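Asker: Shown below is the structure under consideration.
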Amino acid sequence: MSIEMTVSEIAEVLGLSRQAINNRVKELPEEDTDKNDKGVTVVTRSGLIKLEEIYKKTIFEDEPVSEDVKQRELMEILVDEKNAEILRLYEQLKAKDRQLSEKDEQMRIKDRQIAEKDKQLDQQQQLTLQAMKDQENLKLELDQAKEEVQSTKKGFFARLFGG
(Lines of atoms letter the chains of each structure in order from A and count residues from 1; the text may use other names and numbers.)
(Lines give C-alpha, C1' and ligand atoms only; values in the text may rest on other atoms or scores of the structure.)
Protein backbone atom coordinates (compact mmCIF):
# COMPACT_ATOMS: atom_id res chain seq x y z
CA MET A 1 0.00 0.00 0.00
CA SER A 2 1.81 3.03 -1.28
CA ILE A 3 0.51 6.42 -0.21
CA GLU A 4 1.88 9.35 -2.18
CA MET A 5 0.61 12.90 -2.40
CA THR A 6 1.56 15.84 -4.58
CA VAL A 7 2.57 19.20 -3.13
CA SER A 8 -0.80 20.67 -4.21
CA GLU A 9 -2.74 17.88 -2.47
CA ILE A 10 -0.76 18.33 0.75
CA ALA A 11 -1.23 22.12 0.63
CA GLU A 12 -5.00 21.65 0.21
CA VAL A 13 -5.25 19.20 3.14
CA LEU A 14 -3.16 21.39 5.46
CA GLY A 15 -4.70 24.66 4.30
CA LEU A 16 -1.30 26.16 3.47
CA SER A 17 0.12 27.65 0.30
CA ARG A 18 1.59 25.36 -2.32
CA GLN A 19 4.82 27.39 -2.17
CA ALA A 20 5.17 26.89 1.60
CA ILE A 21 4.66 23.13 1.25
CA ASN A 22 7.01 23.00 -1.75
CA ASN A 23 9.75 24.68 0.31
CA ARG A 24 9.27 22.09 3.09
CA VAL A 25 9.27 19.21 0.63
CA LYS A 26 12.58 20.42 -0.85
CA GLU A 27 14.12 20.09 2.64
CA LEU A 28 13.05 16.43 2.93
CA PRO A 29 15.63 13.69 2.22
CA GLU A 30 15.56 12.20 -1.29
CA GLU A 31 14.08 8.91 -0.09
CA ASP A 32 10.95 10.79 1.09
CA THR A 33 10.13 12.16 -2.36
CA ASP A 34 9.64 10.68 -5.81
CA LYS A 35 8.31 11.58 -9.27
CA ASN A 36 5.00 10.18 -10.52
CA ASP A 37 4.20 9.08 -14.08
CA LYS A 38 3.64 12.69 -15.11
CA GLY A 39 7.00 13.80 -13.68
CA VAL A 40 5.35 15.64 -10.78
CA THR A 41 7.08 15.54 -7.40
CA VAL A 42 5.18 13.42 -4.88
CA VAL A 43 5.85 12.87 -1.19
CA THR A 44 6.06 9.24 -0.04
CA ARG A 45 4.44 7.89 3.11
CA SER A 46 7.64 8.40 5.16
CA GLY A 47 7.80 12.01 3.98
CA LEU A 48 4.12 12.54 4.79
CA ILE A 49 4.75 11.26 8.32
CA LYS A 50 7.60 13.75 8.71
CA LEU A 51 5.39 16.58 7.43
CA GLU A 52 2.68 15.54 9.90
CA GLU A 53 5.25 15.83 12.70
CA ILE A 54 6.39 19.25 11.46
CA TYR A 55 2.90 20.73 11.09
CA LYS A 56 1.31 18.72 13.96
CA LYS A 57 -1.62 17.91 11.66
CA THR A 58 -2.91 14.71 10.12
CA ILE A 59 -2.46 14.64 6.36
CA PHE A 60 -4.16 11.40 5.29
CA GLU A 61 -7.22 10.93 7.49
CA ASP A 62 -9.13 8.84 4.99
CA GLU A 63 -6.80 5.89 5.52
CA PRO A 64 -6.65 4.90 9.17
CA VAL A 65 -3.24 3.66 10.19
CA SER A 66 -2.66 1.74 13.38
CA GLU A 67 -0.16 2.97 15.93
CA ASP A 68 1.89 -0.17 15.30
CA VAL A 69 2.21 0.68 11.61
CA LYS A 70 3.15 4.28 12.43
CA GLN A 71 5.73 3.08 14.95
CA ARG A 72 7.14 0.55 12.50
CA GLU A 73 7.37 3.17 9.76
CA LEU A 74 9.01 5.61 12.14
CA MET A 75 11.47 2.88 13.12
CA GLU A 76 12.17 2.18 9.44
CA ILE A 77 12.89 5.86 8.91
CA LEU A 78 15.22 5.91 11.91
CA VAL A 79 16.95 2.73 10.75
CA ASP A 80 17.42 4.23 7.27
CA GLU A 81 18.91 7.38 8.78
CA LYS A 82 21.23 5.31 11.00
CA ASN A 83 22.27 3.18 8.03
CA ALA A 84 23.09 6.33 6.08
CA GLU A 85 25.19 7.54 9.03
CA ILE A 86 26.94 4.16 9.23
CA LEU A 87 27.75 4.33 5.51
CA ARG A 88 29.11 7.85 5.91
CA LEU A 89 31.30 6.75 8.83
CA TYR A 90 32.42 3.67 6.91
CA GLU A 91 33.51 5.85 3.98
CA GLN A 92 35.34 8.07 6.44
CA LEU A 93 37.13 5.03 7.87
CA LYS A 94 38.12 3.86 4.39
CA ALA A 95 39.55 7.31 3.67
CA LYS A 96 41.52 7.19 6.94
CA ASP A 97 42.78 3.70 6.06
CA ARG A 98 44.01 5.04 2.72
CA GLN A 99 45.75 7.92 4.49
CA LEU A 100 47.40 5.51 6.93
CA SER A 101 48.56 3.28 4.08
CA GLU A 102 50.09 6.29 2.35
CA LYS A 103 51.81 7.31 5.59
CA ASP A 104 53.11 3.74 6.04
CA GLU A 105 54.56 3.82 2.53
CA GLN A 106 56.15 7.20 3.20
CA MET A 107 57.65 5.81 6.42
CA ARG A 108 59.06 2.78 4.55
CA ILE A 109 60.63 5.12 1.99
CA LYS A 110 62.11 7.27 4.78
CA ASP A 111 63.44 4.15 6.55
CA ARG A 112 65.15 3.04 3.31
CA GLN A 113 66.60 6.53 2.85
CA ILE A 114 67.89 6.58 6.43
CA ALA A 115 69.42 3.11 6.01
CA GLU A 116 71.10 4.25 2.78
CA LYS A 117 72.46 7.39 4.48
CA ASP A 118 73.72 5.29 7.42
CA LYS A 119 75.49 2.98 4.94
CA GLN A 120 77.01 5.96 3.12
CA LEU A 121 78.12 7.50 6.42
CA ASP A 122 79.70 4.21 7.53
CA GLN A 123 81.53 3.92 4.19
CA GLN A 124 82.72 7.52 4.51
CA GLN A 125 84.00 6.85 8.03
CA GLN A 126 85.82 3.72 6.84
CA LEU A 127 87.40 5.65 3.96
CA THR A 128 88.44 8.45 6.32
CA LEU A 129 89.97 5.94 8.75
CA GLN A 130 91.82 4.21 5.90
CA ALA A 131 93.06 7.57 4.61
CA MET A 132 94.33 8.47 8.09
CA LYS A 133 96.12 5.10 8.38
CA ASP A 134 97.65 5.58 4.93
CA GLN A 135 98.76 9.08 5.92
CA GLU A 136 100.30 7.76 9.15
CA ASN A 137 102.12 4.99 7.25
CA LEU A 138 103.43 7.50 4.70
CA LYS A 139 104.63 9.76 7.53
CA LEU A 140 106.42 6.85 9.19
CA GLU A 141 108.03 5.89 5.89
CA LEU A 142 109.04 9.51 5.32
CA ASP A 143 110.52 9.77 8.83
CA GLN A 144 112.38 6.50 8.28
CA ALA A 145 113.70 7.69 4.95
CA LYS A 146 114.87 10.97 6.56
CA GLU A 147 116.69 9.04 9.29
CA GLU A 148 118.43 6.87 6.72
CA VAL A 149 119.45 9.95 4.77
CA GLN A 150 120.71 11.62 7.95
CA SER A 151 122.64 8.55 9.05
CA THR A 152 124.07 8.17 5.55
CA LYS A 153 125.10 11.82 5.55
CA LYS A 154 126.70 11.57 8.99
CA GLY A 155 128.43 8.44 7.96
CA PHE A 156 129.75 10.07 4.82
CA PHE A 157 130.96 13.23 6.63
CA ALA A 158 132.31 11.24 9.49
CA ARG A 159 134.34 9.18 7.06
CA LEU A 160 135.40 12.23 5.19
CA PHE A 161 136.68 14.09 8.25
CA GLY A 162 138.17 11.04 9.87
CA GLY A 163 135.50 10.41 12.39
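Quick reminder: no glycine exception, Cβ is built from N, Cα and C everywhere.
In this structure the noted substitutions are not present, so the sites keep their original residues.
Experimental mutagenesis is annotated in Swiss-Prot for GLY15 to Pro, with the remark: Nearly complete loss of DNA-binding.
Give me the lay of the land around each of these features.
Answerer: Using a 10 Å Cβ-Cβ cutoff, GLY15 (mutagenesis position) registers 8 neighbours.
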Asker: Going by DSSP, is GLY15 (mutagenesis position) sitting in a helix, a strand, or coil?
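Answerer: The residue in question, GLY15 (mutagenesis position), is coil (DSSP, three-state).
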